[in-house]
Structures are given as C-alpha cells and as structure tokens.
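J.: If you scroll down you'll find the structure; I have some questions about it.
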Amino acid sequence: MEDFVRQCFNPMIVELAEKAMKEYGEDLKIETNKFAAICTHLEVCFMYSDFHFINERGESIIVESGDPNALLKHRFEIIEGRDRTMAWTVVNSICNTTGAEKPKFLPDLYDYKENRFIEIGVTRREVHIYYLEKANKIKSEKTHIHIFSFTGEEMATKADYTLDEESRARIKTRLFTIRQEMASRGLWDSFVSPREAKRQLKKDLKSQEQCAGLPTKVSHRTSPALKTLEPMWMDSNRTATLRASFLKCPKK
C-alpha cells in the first residue's frame, strides 16, 4: 500500500500526509491504510479548492491553470494539511475578518463566497452513515458538510453541493480511479475492511520473515495506468505557494 500511495499521489500531498501522521505519533509503515486515507482526503480538499476564484464583483468563477488575473481571489481557504497550531491561527484569522462563528473542531476549508466553513468527508462506506457521524461529531449548523464516496455517491448539508457538477465529477472520477487501481493490486479489500487489513499485515510480516536474508530486486518502473493516474489538476503557481506555506520548517 505504501508503494502504491507514493506512486499514486502528488509528492506534496504525500509529504503533508507524512507530516500529519508524524504529528500524531502514527507510523505510516504500519498504518498504511490510514496513510492512503489521509492522502486521498488531502487530494479531495485540494481538488475542491483548485481553479475556483472570486472576481472583483464578488462572483464565483472557474479559471483553469495558466490564466493569470491579479484581481482574482481564491474562493476557498485550505485549512486541512496545516499543522494544528497554524490551522487554528488561520481559522481565528478568518473568524476575526469575516465574523464567522468559530468551530469547535478544525474544518477542512473556508468558502469566502458562501461565508462558511466546510468539512470534507471521503468514505469507504455508505455516504449517509458517514454524513450522520460527521454531523453528530460537529454538532453545528454553521459548518457545511460534504461527503464523497469511492462509488461516485455524495451527500451534502441541505443538498447544497457548493461546486458545479463538472468540478464534483472530477473528484468522483479520481476517487473511482483510485479504487480501481487499488483493486487491481489486491489492496482494496484490506483498505475497506480493518479485519482484512490486519490479516494482510500478519501475512506480510510472515512473508517478510520467510524472505529475510534472501536477495531482493526492486522495480522502480511506473505502470502506464499509474502514469495516467497521477493527478495533473494542481495549479503550478498555487502548488509552489502551498508548499511554501504548508511545509515551512519552524525556525530553531
């Protein structure tokens, strides 16, 4: 699974996921499913935000990468992916600037057009079950919830899906492709079922013991499917900005 994640996702997303797991004391070598889930969630958050801007008239517009316009403002503020201290600093700044009610839990995004925080969910289960779990945890009508599944289903607060159909279809297609690629490598069942994941981990550990000391040959080739799977959605200028702000090392 770890190899799949490193081949499948944008390097910046992998780096952010590693940082997040380290912050919470989790070992990505053991919690490989969580590593994959975090990367998937991060990518959906970035895809949700990318190419969406607010023009000088306050209208929401879509601008593809490479169309420069200094008067445009990003519609969404990305909170997910930042360390907790910085994330809360961003949330507090948004609340002070916009007058929005401070959420009890860290949300994933802030929508400057609708003036609301957004909680993004990506589930391997039924969307309505995961939606209810999120709603019960957040207990706030102010935070908008939007859930996506790997089967193309989605559910949002008051059936308000925020994004246009094409943008949402892009996210659904990406999730479905990830599922198909996992399945083709025999990874999907263990990703869905914790019990299956434990069984697979024991099997892997046992096979590692049996193979200890044997010469190994590692292939670094990328399959044609994974070449097309690699996301090309990120705005290159914004990628550089995000990398600088999200991955900045604290001064000693």
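Note: Cβ is positioned from N, Cα and C throughout, glycine not excepted.
Reproduced below are the annotations present in Swiss-Prot:
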ACT_SITE  Glu80  active site
ACT_SITE  Asp108  active site
MUTAGEN   Glu80 to Ala  Complete loss of shutoff activity
MUTAGEN   Asp108 to Ala  Complete loss of shutoff activity
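How buried are these features, and what lies next to them?
T.: Mapped onto three states, the DSSP output places Glu80 (mutagenesis position) in coil. The local packing around Glu80 (mutagenesis position), expressed as other Cβ atoms within 10 Å of its Cβ over all shown chains, amounts to 23.
Reduced to three states, the DSSP call for Asp108 (mutagenesis position) is coil.
Long-range Cβ neighbours of Asp108 (mutagenesis position) (same chain, at least 6 residues apart, Cβ-Cβ under 8 Å): His41, Cys45, Ile78, Ile79, Glu80, Ile118, Glu119, Ile120.
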